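Enquirer: When I checked Swiss-Prot for this same protein, it listed these features:
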{"type": "MUTAGEN", "residues": "Glu88 to Asp", "note": "Reduced activity; when associated with F-781. Loss of activity; when associated with M-737. Loss of activity; when associated with S-604 and F-781"}
{"type": "BINDING", "residues": "Lys333", "note": "ADP-alpha-D-glucose binding site"}
{"type": "MUTAGEN", "residues": "Gly604 to Ser", "note": "Loss of activity; when associated with M-737 and/or F-781"}
{"type": "MUTAGEN", "residues": "Val737 to Met", "note": "Loss of activity. Loss of activity; when associated with D-88 and/or S-604 and/or F-781"}
{"type": "MUTAGEN", "residues": "Leu781 to Phe", "note": "Reduced activity. Reduced activity; when associated with D-88. Loss of activity; when associated with S-604 and/or M-737"}
Amino acid sequence: MSSAVVASSTTFLVALASSASRGGPRRGRVVGVAAPPALLYDGRAGRLALRAPPPPRPRPRRRDAGVVRRADDGENEAAVERAGEDDEEEEEFSSGAWQPPRSRRGGVGKVLKRRGTVPPVGRYGSGGDAARVRGAAAPAPAPTQDAASSKNGALLSGRDDDTPASRNGSVVTGADKPAAATPPVTITKLPAPDSPVILPSVDKPQPEFVIPDATAPAPPPPGSNPRSSAPLPKPDNSEFAEDKSAKVVESAPKPKATRSSPIPAVEEETWDFKKYFDLNEPDAAEDGDDDDDWADSDASDSEIDQDDDSGPLAGENVMNVIVVAAECSPWCKTGGLGDVAGALPKALARRGHRVMVVVPRYGDYAEAQDVGIRKYYKAAGQDLEVKYFHAFIDGVDFVFIDAPLFRHRQDDIYGGNRQEIMKRMILFCKAAVEVPWHVPCGGVPYGDGNLVFLANDWHTALLPVYLKAYYRDNGMMQYTRSVLVIHNIAYQGRGPVDEFPYMELPEHYLDHFKLYDPVGGEHANIFGAGLKMADRVVTVSPGYLWELKTTEGGWGLHDIIRENDWKMNGIVNGIDYREWNPEVDVHLQSDGYANYTVASLDSGKPRCKAALQRELGLEVRDDVPLIGFIGRLDGQKGVDIIGDAMPWIAGQDVQLVLLGSGRRDLEVMLQRFEAQHNSKVRGWVGFSVKMAHRITAGADVLVMPSRFEPCGLNQLYAMAYGTVPVVHAVGGLRDTVSAFDPFEDTGLGWTFDRAEPHKLIEALGHCLETYRKYKESWRGLQVRGMSQDLSWDHAAELYEEVLVKAKYQW
């Protein structure tokens, strides 16, 4: 048998004999396992011998970096008295020094920094290269692996596991007594053979810690849970390389111990390695504001984390939105509805919603791809096949419904007789309501949960009706909602009552369609039924919502709107700055035009004005005001009011440019004006997107004498380009154009209160006088108009509020 085995066996027998001679195991000592042997000097025998370390001396109650150690008197003091038989041995262990135990491989062993534990004595005694802690209490015997791996991971004192002390993981050595104050602890360098750790000194008095090798647990930071099982983060080696006075080795955590009920539990938290081992603290102390620096650093880190982890703008209100419209820019557009259907979905998608636009496929669109889905729907007694095409652009799914009824109607999407129009709209609404089930956008259909349909005008007013009659009344799509947007209530889908069977609805739904008015008598009104069935209703401006409640502005639906006023909201449209922005407008990058901003307004806009005059064959003059009109040629837009005021306009030193298409008699009127006043007037019959952009940029004034205008977009485009609007104060025009006040230097343009020629002449006269005589006030009007936030982002936020209301409406 080897000498090492003999020495170990001898030590174990000596420990058992010592325990038996003193009356067996006592409370306050670790029993059943011998302490690691130490080579000590035996004073009586006069030689070195392998002996177990003496029992611990009493330790006062003290606080060291947030860890409370408790030492009791009583039995522990008796054990210390018994341990004082050897004077030299007493000198060895009463000097206040203790040494972290070495591992079997020669490295520094594990140090327990738990509440109530006592630092163990080194395996080879207290001498040698161990660090000495001056002013510390006497050491405790080091437990072996069996003792240290008890179920609570702490040093037990001989009590049963079900006692409060053992459940606490504390070392209980006797009755509790008041703790005595202890001087601050300082630790000298530890020249351990593995990787010694030398923490930098600090100016302010505080205890320092020696971090053992990778096998030992690190002490917990102040205020943290010493029993937390969260591992330490790996330190940044580059940081430690810069600080020559410190070298830290990562250590593994000890098993987590539970607490007994009498002592309140400490909330567990993950250790912040950098915050605890404050290696930059000496530099901060020299600056005198170390706490503030670290507070600022923590604040900046939290801001960065918040930005990195920030969710969608919609927050918890993210939902699936399907916008259904008969037209959508840039594929098919006849008015403002096409702009809304093309821009609003992108703004909603930027807020985090999953958005789809469903529109008929009037032509061959290169972006759209056939998804391979074929469905059959009955419209006006016929079974018609429907195909679905899909394109993903700017975060929005665009789904095009293809059917023979829609093809080759790119230039006349609302044309045909009433039966043809009705058949197209019935087929479109039936196919659109089932799109979330059949079309796998991105491989995943939208489904009918957390879904809101956003229908637009009477062309899609049947969608809320079909959603309720076909699905919700039959227990399907219970969490799907519908919102109907009123862009122009003058078009309602009115027809005879005997057309109701073509819609293929239950008979009792006829009551929702029937309306009576003094002029047309009893009729079926599709828009009226949609307003009743929709969960929410939106108008394109607050002013237009007010007008719809009046007898004149409601166009026969004012009673229905008043009854459903509780679910109606007015939201002003926005503009798409990627298309309507003088700074990046692609139509201003050729033919002598120029892009400009507010800063370059004085140079860019005159260039556009001169280029427009040359392109249209007008005299290039910077001093003459250039007036523009862009719109549909019909009674609503009030172009005939301009015709009645033409004698006065022709007598002024001005230039007039009109662009639009519509009623034939009004188109002829534009051509006649150009022929009569060739040096001042230009009439462009038809619609050109490029010319609309160039007139908006080159004109000084834009006139909009609309008899009614739900919202209007041209006045928004004009103000964004620094063109001053002169409008009839109605609907959305009243909401978006505030009257100019020369005394307060406020306002965005001129307004008149009645759609009459003399009112237009009066407002236009004040405008021209300001242009000629008050250049500073005129430039203020331009700058204020260009400085507004007219984007769709603000409107999308308001639409989102309406969608949320519809979602939680039952």
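Counting begins at 1 with the first residue displayed.
In case you wondered, yes, glycine gets a Cβ from its N, Cα and C as well.
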Enquirer: At the Cα level, what's the spacing in Å between Gly604 (mutagenesis position) and Leu781 (mutagenesis position), rounded?
Expert: 16
Enquirer: If one looks at the chain holding Leu781 (mutagenesis position), which residues at least 6 apart in sequence have a CB under 8 angstroms from its CB?
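Expert: Non-local contacts for Leu781 (mutagenesis position): Val724, Phe740, Gly747, Leu748, Gly749, Thr770.
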Enquirer: Report, in whole Å, the straight Cα-to-Cα distance of Lys333 (ADP-alpha-D-glucose binding site) from Val737 (mutagenesis position).
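Expert: So the alpha carbons of Val737 (mutagenesis position) and Lys333 (ADP-alpha-D-glucose binding site) sit roughly 25 Å from each other.
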Enquirer: Including all protein chains shown, what's the count of other C-beta atoms within 10 A of the C-beta of Lys333 (ADP-alpha-D-glucose binding site)?
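Expert: Taking every protein chain into account, the count is 17.
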Enquirer: Suppose we draw a 10 Å sphere around the Cβ of Gly604 (mutagenesis position). How many other Cβ atoms does it contain, all chains included?
Expert: 22
Enquirer: Note down the number of other Cβ atoms within 10 Å of the Cβ of Val737 (mutagenesis position), including every protein chain shown.
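Expert: The answer is 26 other Cβ atoms.
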